[in-house]
Amino acid sequence: MVSLFKRGKAPPLTKEGPTSKKPPNTAFRQQRLKAWQPILSPQSVLPLLIFVACIFTPIGIGLIVSATKVQDLTIDYSHCDTKASTTAFEDIPKKYIKYHFKSKVENKPQWRLTENENGEQSCELQFEIPNDIKKSIFIYYKITNFYQNHRRYVQSFDTKQILGEPIKKDDLDTSCSPIRSREDKIIYPCGLIANSMFNDTFSQVLSGIDDTEDYNLTNKHISWSIDRHRFKTTKYNASDIVPPPNWMKKYPDGYTDENLPDIHTWEEFQVWMRTAAFPKFYKLTLKNESASLPKGKYQMNIELNYPISLFGGTKSFVLTTNGAIGGRNMSLGVLYLIVAGLCALFGIIFLVKLIFQPRAMGDHTYLNFDDEENEDYEDVHAENTTLREIL
């Protein structure tokens, strides 16, 4: 029976007393931080709604006007290898073309498929620029149905490797799997992103047709400046590494000291490595920021290498100028106008309701007490007044 009443040892005492789970007596831990809790009333809500509508309306209109000034040409050449003629230029089906110019286009874009002695195919695009376009001119490729934002895909590279460090095979980031090694050699650069790099080749000259002069383009400074610092020249020996599987067409005999890619200066690679957030995206490949594009007829030659049929997507050639917020994008301006319209609509509804069906008790003047009411209140709460009398 004695064991039933045996007590355990008490917690050790300290100078501050026994151990306690009480939170520290601070404003944050005790939830005493200062806060602002505004009282929503017609006098405060209506001006706010009207203010937002007045601000968002001109912003939305400005964004739409800026977007409409952007001139662009988009040609989907995904089916050039199957639908284009190999003998003469033919009109491209209308569903593969989209353009916005200040002047009317008289001649429809055309395409033709060519093949050299090595079996390499090229898609030749001819198109008309109906009016002079002021600088700057940008050439993008557009990909659809490609989910670069997949978690495994986004993480599939080795940070130290792209910084130029000669990482050993066993030390490579596991996220590079299954593109880590082949034939007991390290894949450089490893990972799914590098392996799936877009490799259609655009000519760096818009060849003028008839009396139109050639228009030169460049692939310099097409990547973000911060990206150019992320990629460094590798310290690997060419004999210790192999290219990714999908690069074998470009490097059929593997790497040598002469053809080893320098990702520090290879800006097309840097552009591709910055993954897109949506399955439809544009990536810059060429540009000219020094000269305007004269009106006339031009030809762009594209060497076909990228197999979009593997993921059921499309690839397009995009020639465009830029506006205040980039390319031709009406969505942002429309969203601003929608918000402005909703604010104006709710403001009108609240105003009409306030006029025809006011809420009297919502007036703040009812929170003030005059002297007579204070005296009555003090009388009711006198010391000798019982609870029964108050009720």
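Including glycine, each Cβ sits where the backbone N, Cα and C put it.
Don't expect the noted substitutions in this model, because it carries the original residues.
Lifted from Swiss-Prot, the feature list:
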MUTAGEN   PRO23 to His  Abnormal endocytic recycling, but interaction with DRS2 appears normal; when associated with A-320
MUTAGEN   GLN71 to His  Abnormal endocytic recycling, but interaction with DRS2 appears normal
MUTAGEN   CYS80 to Ala  Reduces interaction with DRS2
MUTAGEN   CYS123 to Ala  Reduces interaction with DRS2
MUTAGEN   THR320 to Ala  Abnormal endocytic recycling, but interaction with DRS2 appears normal; when associated with H-23
Three-class DSSP assignment, CYS80 (mutagenesis position), comes back as helix
Could you tell me which three-state DSSP class GLN71 (mutagenesis position) falls into?
coil
Could you tell me the C-alpha distance between THR320 (mutagenesis position) and PRO23 (mutagenesis position) in angstrom, no decimals?
60
Pull out the mutagenesis positions from the set PRO23, GLN71, CYS123 whose C-alpha sits within 10 Å of the C-alpha of CYS80 (mutagenesis position).
CYS123
Sorry to bug you, but what's the C-alpha spacing from CYS123 (mutagenesis position) to PRO23 (mutagenesis position), rounded to the closest Å?
71
Including all protein chains shown, what's the count of other C-beta atoms within 10 A of the C-beta of THR320 (mutagenesis position)?
22
Between the Cα atoms of CYS123 (mutagenesis position) and GLN71 (mutagenesis position), what distance do you get, rounded to the nearest Å?
23
